[in-house]
Amino acid sequence: MSKQRVFIAGHRGMVGSAIRRQLEQRGDVELVLRTRDELNLLDSRAVHDFFASERIDQVYLAAAKVGGIVANNTYPADFIYQNMMIESNIIHAAHQNDVNKLLFLGSSCIYPKLAKQPMAESELLQGTLEPTNEPYAIAKIAGIKLCESYNRQYGRDYRSVMPTNLYGPHDNFHPSNSHVIPALLRRFHEATAQNAPDVVVWGSGTPMREFLHVDDMAAASIHVMELAHEVWLENTQPMLSHINVGTGVDCTIRELAQTIAKVVGYKGRVVFDASKPDGTPRKLLDVTRLHQLGWYHEISLEAGLASTYQWFLENQDRFRG
């Protein structure tokens, strides 16, 4: 039996590289990988020619233009245009070249700013989005709807998963535009090295957030991709939509900061600056559907933070930022 030829779009990113690591351990797939220089995903002709020549069986669509609040506010046109082009080019070229299985990786920012907690898949398009990343979120919603529409019109098997906040190896540790976990890991690391008496964390520490290690995300992605078609249909009708991926467990930012301090070995005080904004009080995905499909996360937050910090220590000379 010939191996399945699997294209991972975005194989150098945090999620794509985690999917690659797990698939490389298997003997039943042949990975097809292209760097940005080798294949410009914004070029529809280049993407079509790639699919026409490579005989791809499955696609993991993990490529995206990503960034923090400042980047989203400064370059909204780039975020909506580039993400919609990447998705449109890959999904359409996959269809034109008879690739029947594809998994699109979205983001929990697709849900309304004031969505009911925990956020079920049915909350999609039920309210106004968070303004700071609306263009990016709309592009991700378009990706879900592209998959859904090619399924409905052409009978394709294009699936979507929506991850919660991710962290792990190959994250962005830039001091000013990274997400909360890499930002705090770096800050506590530097405070420890400098023997700083305290570390100030923005906000009251009371907001609750959910975090998933990227290796768990990769495992969930492969699990969902490999579900029997009938099982997928049963769990995503009537619109063949998407599946949330998370832990179903959240923690306060205070608990997160204290756990990071423990992992890093920081002995000073953790101070919360309540004059700084907190953001949404709670953001948690409803993962009932994922659990019904037989997948549960395996990496605890503390264990995941410890392994991520170890990766940070080993890659300080080359990490992003």
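Note that Cβ sites are derived from N, Cα and C of the backbone, with glycine treated the same way.
Every residue here is the original one, so none of the noted swaps is modelled.
Residues or ranges marked as NADP(+) binding site by Swiss-Prot: 10-16, 36-41, 105-108, Lys140, 163-166, His179. Taking the Cβ of Glu38 (NADP(+) binding site) as centre and 10 Å as the limit, one finds 9 other Cβ atoms among all the protein chains shown. For the recorded site, Glu38 (NADP(+) binding site), the DSSP three-state label reads coil.
DSSP assigns Ser107 (mutagenesis position) to coil, not to a helix or a strand. Sequence-distant neighbours of Ser107 (mutagenesis position) (same chain, 6+ residues apart, CB-CB distance under 8 A): Tyr136, Ala137, Lys140, Met162, Pro163. Per Swiss-Prot, mutagenesis Ser107 to Ala is noted as: Nearly abolishes catalytic activity. Minor effect of affinity for NADPH and substrate.
All protein chains included, Cys109 (mutagenesis position) registers 20 other Cβ atoms within 10 Å of its own Cβ. For the published mutagenesis Cys109 to Ala, Swiss-Prot gives the following note: Nearly abolishes catalytic activity.
While the structure shown retains the original residue, Swiss-Prot records the mutagenesis experiment Tyr136 to Glu with this note: Abolishes enzyme activity.
Annotation source Swiss-Prot lists active site, proton donor/acceptor at Tyr136. Counting every protein chain shown, 27 other Cβ atoms lie within 10 Å of the Cβ of Tyr136 (mutagenesis position).
Under its mutagenesis annotations, Swiss-Prot gives Lys140 to Arg the following note: Reduces catalytic activity 20-fold. Cβ contacts within 10 Å of Lys140 (mutagenesis position), excluding its own Cβ and spanning all protein chains shown: 26. DSSP assigns Lys140 (mutagenesis position) to a helix in the three-state reduction.
Under its mutagenesis entries, Swiss-Prot includes Lys140 to Ser with the note: Nearly abolishes catalytic activity.
For the published mutagenesis His179 to Asn, Swiss-Prot gives the following note: Nearly abolishes catalytic activity. Neighbours of His179 (mutagenesis position), defined as other CB atoms within 10 A of its CB across all chains, total 17. DSSP gives His179 (mutagenesis position) a coil state; it is part of no helix or strand.
Quoting Swiss-Prot on the mutagenesis of Arg187 to Ala: Decreases affinity for the substrate GDP-4-keto-6-deoxymannose. Contacts of Arg187 (mutagenesis position) defined by a Cβ separation under 8 A and a same-chain sequence distance of 6+ are given as Pro175, Val199, in order along the sequence.
Taken from Swiss-Prot, the feature substrate binding site applies to Arg187, Trp202, Arg209, Asp278.
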*Inter-residue Cα distance where the pair is Gly16 (NADP(+) binding site) and Trp202 (substrate binding site), in Å*: 31
*When a 10 Å sphere is centred on the Cβ of Pro163 (NADP(+) binding site), how many other Cβ atoms does it contain?*
21
*May I ask which residues of the same chain, at least 6 positions away in sequence, place their Cβ under 8 angstroms from the Cβ of Leu41 (NADP(+) binding site)?*
Ala9, Val47, Ala63, Met85, Ile86, Asn89, Ile90
_Applying a 10 Å Cβ distance cut-off over all chains shown, what neighbour count does Asp278 (substrate binding site) have?_
14
